[in-house]
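Remarks on the structure that follows.
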Amino acid sequence: MQSQDSCYGVAFRSIITNDEALFKKTIHFYHTLGFATVKDFNKFKHGENSLLSSGTSQDSLREVWLESFKLSEVDASGFRIPQQEATNKAQSQGALLKIRLVMSAPIDETFDTNETATITYFSTDLNKIVEKFPKQAEKLSDTLVFLKDPMGNNITFSGLANATDSAPTSKDAFLEATSEDEIISRASSDASDLLRQTLGSSQKKKKIAVMTSGGDSPGMNAAVRAVVRTGIHFGCDVFAVYEGYEGLLRGGKYLKKMAWEDVRGWLSEGGTLIGTARSMEFRKREGRRQAAGNLISQGIDALVVCGGDGSLTGADLFRHEWPSLVDELVAEGRFTKEEVAPYKNLSIVGLVGSIDNDMSGTDSTIGAYSALERICEMVDYIDATAKSHSRAFVVEVMGRHCGWLALMAGIATGADYIFIPERAVPHGKWQDELKEVCQRHRSKGRRNNTIIVAEGALDDQLNPVTANDVKDALIELGLDTKVTILGHVQRGGTAVAHDRWLATLQGVDAVKAVLEFTPETPSPLIGILENKIIRMPLVESVKLTKSVATAIENKDFDKAISLRDTEFIELYENFLSTTVKDDGSELLPVSDRLNIGIVHVGAPSAALNAATRAATLYCLSHGHKPYAIMNGFSGLIQTGEVKELSWIDVENWHNLGGSEIGTNRSVASEDLGTIAYYFQKNKLDGLIILGGFEGFRSLKQLRDGRTQHPIFNIPMCLIPATVSNNVPGTEYSLGVDTCLNALVNYTDDIKQSASATRRRVFVCEVQGGHSGYIASFTGLITGAVSVYTPEKKIDLASIREDITLLKENFRHDKGENRNGKLLVRNEQASSVYSTQLLADIISEASKGKFGVRTAIPGHVQQGGVPSSKDRVTASRFAVKCIKFIEQWNKKNEASPNTDAKVLRFKFDTHGEKVPTVEHEDDSAAVICVNGSHVSFKPIANLWENETNVELRKGFEVHWAEYNKIGDILSGRLKLRAEVAALAAENK
């Protein structure tokens, strides 16, 4: 190195370039050295911003200010103590560096750039600098390291705090304090190391790789986050495979060991942050052998793959070939037998990431409901303009071999017709049926027509049915028709609540499956049935999935649709009954036609109108008469208003929030006699109640009133509809998904605000009454640090633990983005610790090191437009309830009058209803979702055995697992383990 004059302890310097690439490279260089960005000014973006432009040069296009902060005494949380309060007054020298990008560099030609002074900075860890720059760094002595930055500036790093010092200075000279806080802080840090040593000493760490492959889908990031953090929690090393199978082939930097903080904020990101790519090389054995070598070199013998059927098939093939691939690697001399001995078997676990929802054996795949939500949102927008011009719109959606998106979108958007691959339309005849359906709906008063076409739609001769083919048919009808191809907008955006929840739970279960894996275990695929996470053999699921395409190619369309799950088939039949077959083809005999009442009870909830619409359309297509009881039971008592609903009344209700027929919290017991009178007057044969706990209570009151009021001897059922999800006996209520989506958007926004201001915490209050479901679910899918629910009372110990967890998070904070923190509190979690009081306690304990704010979304949680999932579920439940009423009436007809155990009622010759039995428990029921089952549960049994009447909820806390998983992923359990390790060490 040339001998240069040295400028020691420079507090401020400015360097200039007119090369943008060099500008960025220099910033990265100083970031690597530990400098932090404190200002990033862009003349074109921030020129009018007086705060950002303050202190910048007039000729700067961009300026980035980097600071190396002084070392000084820190408190228990690792935050700097103000100098006037510190017991140790020593401080190291800080430095501010201004890097400027200008139009043209102002360098005098006579200036000799070889006479540059060397700038010297103080560092307590010279070896680390050499490690970071092994080729550039030159160690001149034990206390001096020389470097050149990308602009050619000479820099030395000295271990001497001052030029006059004779011995190196350690960081303890600045950080060391005599306070108890500092001792605790260091002990906490040591506890982390102790915990890692303890976990590592018992057995060799399991190393797991996680990758995303094939087409991206919303929710993949949530799955990766769950795998990474769950793996770390269970003492594993977790690696992310970047760029899918291509990353497996390349190895090296594409296999990155992940830390806890690496996946912070990933829940709210769309796509996949670790990338995805299709690899032709991996399809060859040579490519798979190369991938095996890369995994073994990192010690990895478990792989979690999130992708479609092709990706999962490749993964399972990789597993079966693994032993022979390892033998080939040994034969090639890349590894010895001893080196590969621990890696004789490869564990594979599959997660289905696909917006098509085309995997057999699972109800939904990661990303499917997010894509459906995008479709419904777009079609809702299209409907608005279509009605204005009285147009027809043909909308093409994805689904090459699976019509799930098209079917669900058809139900959720009130489409007139759908085309799906599983049910091919008759060649040359489908045009006539399409035109007949659209013309019939127009004649009933509809102003627009919506047709949903899956991209893989075809006729029974395997000819493609395109959006333009459909358009041509509608033009023949004389309709002004437009085509909209949604394309990749369906993949875009962040994941909805359902997909975040699904990906998180499946990611956690994937790690558990890896740890439980044996060489004899078939590769598992993590799926879901109704509300329950399940495992199923990967090979069989993929085989069934591919057999659908085979059946279609063989023109066996009955087999193709039979291979879909029962829910798919049920919903397809429901769509036909409510839309296509409203031509009188399904009318029942006059003697079997019923009068069915529909009433909304309780607070407004999304999808009340969607359920009423589906029930009405199904009734009309079968000849029943649907009657809307206006304004709840109080409206019936006060005015007796009951309206017979027509097709045009409900045609546009599929995407309307609130209640079009009115709702309130009045219950049936306010005047059972008057209610019985109007039931008798309208000759009701059945009743559907939509509502929450008030609806649940009303159903019980009507059932109990059968002794005094024989008219109540009719089949009655409740469709749970409440954002609180507090109806006993069921795990799902209409409106919950809409509520959770609203909360996801709300919390994403406030977390962004918290991240922008860096050290900021929000305490968010959510609804739910005495049920902690919404709070627990929201905490899980938003990455909340803590969740306060009524089921687990808040106490000072739990608050203290949360404060410690927050301090630990912020102690390691380096000013990165995505570091806003969220705490979720149920509105009834405590009568003492209110949302504001919690915020005040945490704020006081933070001693100004981070800010705390409250956020209360209130009735925003009820949502506006119902979510696509709520719309589809509403339709499914409504049709099931009509069938329930039909079946009970059939049962009555088939029963002899002498059998008093079965509900019976008939009209006499004067048209009066004659009850023949006091009550029948099973005929008054609640439609319930429990795990993987949908069933009708008698209200009498639910009220007696499963209802906490005082707290207005069920006894079962079916969401308890969400809190446990939330504690794992937030780091709470990790912190507890560290504290326990520290306590054990102190003993």
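Here the Cβ of each residue, glycine as well, is placed from N, Cα and C on the backbone.
Going by Swiss-Prot, these are the annotated features:
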- ASP356: active site, proton acceptor (ACT_SITE)
- ASP309: Mg(2+) binding site (BINDING)
- ARG665, 722-726, 767-769, GLU827, 859-862, ARG952: beta-D-fructose 2,6-bisphosphate 1 binding site (BINDING)
- ARG760, ARG853: beta-D-fructose 2,6-bisphosphate 2 binding site (BINDING)
- ASP309 to Thr: Reduces maximal activity of the holoenzyme by 50%. Completely abolishes catalytic activity; when associated with 'S-348' in subunit beta (MUTAGEN)
- ASP356 to Ser: Reduces maximal activity of the holoenzyme by 50%. Completely abolishes catalytic activity; when associated with 'S-348' in subunit beta (MUTAGEN)
- ARG447 to Ser: Reduces maximal activity of the holoenzyme by less than 25% (MUTAGEN)
- HIS488 to Ser: Increases the KM for fructose 6-phosphate 20 fold (MUTAGEN)
- SER724 to Asp: Abolishes sensitivity of the holoenzyme to fructose 2,6-bisphosphate activation; when associated with 'D-718' in subunit beta (MUTAGEN)
- PRO728 to Leu: Drastically reduces sensitivity of the holoenzyme to ATP inhibition (MUTAGEN)
- HIS859 to Ser: Reduces sensitivity of the holoenzyme to fructose 2,6-bisphosphate activation; when associated with 'S-853' in subunit beta (MUTAGEN)
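A separation of roughly 10 Å, to the nearest angstrom, links the Cα atoms of ARG952 (beta-D-fructose 2,6-bisphosphate 1 binding site) and SER724 (mutagenesis position). When Cα-Cα distances from GLY769 (beta-D-fructose 2,6-bisphosphate 1 binding site) are compared across the recorded positions ASP309, HIS488, SER724, PRO728, ARG853, the shortest belongs to SER724. In this structure, ARG760 (beta-D-fructose 2,6-bisphosphate 2 binding site) is part of a beta strand by DSSP.
Here the Cα atom of HIS859 (mutagenesis position) is found 23 Å from that of PRO728 (mutagenesis position). Considering other CB atoms within 10 Å as the measure, the emptiest surroundings among the recorded positions ARG665, ARG760, HIS859 are those of HIS859. Secondary structure from DSSP puts ARG853 (beta-D-fructose 2,6-bisphosphate 2 binding site) in a beta strand.
Here the candidates are the recorded positions ARG447, HIS488, SER724, PRO728, ARG853, and by Cα distance the one nearest GLN767 (beta-D-fructose 2,6-bisphosphate 1 binding site) turns out to be SER724. The binding-site residues examined here are ASN725, GLN861; by Cβ neighbour count within 10 Å, the least packed of them is GLN861.
Within 10 Å of the Cβ of GLN767 (beta-D-fructose 2,6-bisphosphate 1 binding site) there are 23 other Cβ atoms, across all protein chains. Taking the Cα atom of each, ASP356 (mutagenesis position) and ARG853 (beta-D-fructose 2,6-bisphosphate 2 binding site) are about 41 angstrom apart.
Summary: among the recorded positions (ARG447, HIS488, ARG853, ARG952), the fewest other C-beta atoms within 10 A of the C-beta are counted at HIS488. GLN861 (beta-D-fructose 2,6-bisphosphate 1 binding site) is 19 Å away from ARG853 (beta-D-fructose 2,6-bisphosphate 2 binding site) when you measure Cα to Cα.
The shortest Cα-Cα distance from SER724 (mutagenesis position) to any of the binding-site residues (ARG665, ARG760, GLN861) is found for GLN861. When the Cα atoms are compared, ARG760 (beta-D-fructose 2,6-bisphosphate 2 binding site) and ASP309 (mutagenesis position) turn out to be 42 Å apart. In space, VAL723 is the closest of the recorded positions ARG665, VAL723, PRO728 to ARG447 (mutagenesis position), judged by Cα positions. A straight line from the CA of GLN861 (beta-D-fructose 2,6-bisphosphate 1 binding site) to the CA of PRO728 (mutagenesis position) spans 21 Å. Rounded to a whole value, the Cα-Cα separation of PRO728 (mutagenesis position) and ARG665 (beta-D-fructose 2,6-bisphosphate 1 binding site) is 18 Å.
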